[in-house]
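Read the structure below first, then the notes.
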Amino acid sequence: MSFEGKIALVTGASRGIGRAIAETLVARGAKVIGTATSENGAKNISDYLGANGKGLMLNVTDPASIESVLENIRAEFGEVDILVNNAGITRDNLLMRMKDDEWNDIIETNLSSVFRLSKAVMRAMMKKRCGRIITIGSVVGTMGNAGQANYAAAKAGLIGFSKSLAREVASRGITVNVVAPGFIETDMTRALSDDQRAGILAQVPAGRLGGAQEIASAVAFLASDEASYITGETLHVNGGMYMV
């Protein structure tokens, strides 16, 4: 599974799942451009990618910022072959208390950004008759979660968006898929109390949290030639927490 000669764009690549994805694609030969919301985050990405890529600052809710980043990538590396939409935020609240900005921020960052970025790379992929668009969803997008109506709506929306786009571009050799993680070991989960952690693990038949590398491996498979006949799918990586 080699990505030699491929250019990959991974949003939200400064840490966690995004960083694991970027490092996995680099290890398999791709040139990777990772994005962050701050200059310091972009520098950190450049530092860990080294000669194999670059970190850039990107506001995924701003069309001008997206176009600027893509122009930078074209000038230095060429057109994007693999787009990984990983950037996302949470603004949790019960619906009765949820403010409009808590709803709108999540939809703009977690859903509308995927529309903008996918559209921005589409023309070049269609010309090459090859491309991979992989979006990081969530188990919450399928099963729902109290206090996350905004987040669940955005993550569910990604699935419908990806299925529709997959139908539009399949004849051009472009695949569009979603990877939906369950509970993944992160800085946030490591800070949980023993009781909180036990409550989470009780929902997972595998009896453990997932690792960021396990999500990255799923992304790498869907980005590969081996997955060229898989499109419009959601790959659930959740230890059996939710079985579709």
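Residue positions begin at 1 at the first shown residue.
Cβ atoms are placed via backbone N, Cα and C, with glycine included.
Although substitutions are noted, the structure shown does not include any of them.
Residues or ranges marked as active site, proton acceptor in Swiss-Prot (evidence: sequence analysis): TYR151. Swiss-Prot lists GLY12, ALA13, SER14, ARG15, THR37, ASN59, VAL60, ASN86, TYR151, ALA152, ALA153, ALA154, LYS155, ILE184 with the feature NADP(+) binding site, giving similarity to another entry as the kind of evidence. Annotation comment: Swiss-Prot describes SER138 as substrate binding site, evidence class similarity to another entry. Residues annotated as Ca(2+) 2 binding site in Swiss-Prot: ASN145. According to Swiss-Prot, the mutagenesis experiment MET125 to Ile carries the annotation: Loss of the temperature-sensitive phenotype; when associated with T-223. ALA223 to Thr appears in Swiss-Prot as a mutagenesis experiment; the accompanying note says: Loss of the temperature-sensitive phenotype; when associated with I-125. One mutagenesis experiment catalogued in Swiss-Prot, SER224 to Phe, is accompanied by this note: Distorts the local conformation and prevent stacking around Phe-221. The S224F mutation would additionally disrupt the hydrogen bond formed between Ser-224 and Glu-226.
Features per Swiss-Prot, on structure.
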residue : record                 : Cβ contacts under 8 Å, 6 or more apart
GLY12   : NADP(+) binding site   : GLY18, THR35, ALA36, ASN86, ALA87, GLY88
SER14   : NADP(+) binding site   : GLY34, ALA36, GLY41, ALA42, ASN44, ILE45, GLY55
THR37   : NADP(+) binding site   : MET57, LEU58, ASN59, ALA87
VAL60   : NADP(+) binding site   : THR11, THR35, ILE66, ALA87, THR109, SER113, ARG116, LEU117
MET125  : mutagenesis position   : GLU79, VAL80, ASP81, GLY131, ILE133, VAL169, ARG172, ILE174
SER138  : substrate binding site : TYR151, ALA152, LYS155, ALA180, PRO181
ALA153  : NADP(+) binding site   : ILE106, ILE107, LEU111
ALA223  : mutagenesis position   : PHE3, ALA8, LEU25, ILE82, VAL84, ARG132, ILE134
SER224  : mutagenesis position   : MET1, PHE3
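Of all Cβ atoms in the shown protein chains, 25 besides its own fall within 10 Å of the Cβ of the residue listed as 'active site, proton acceptor'.
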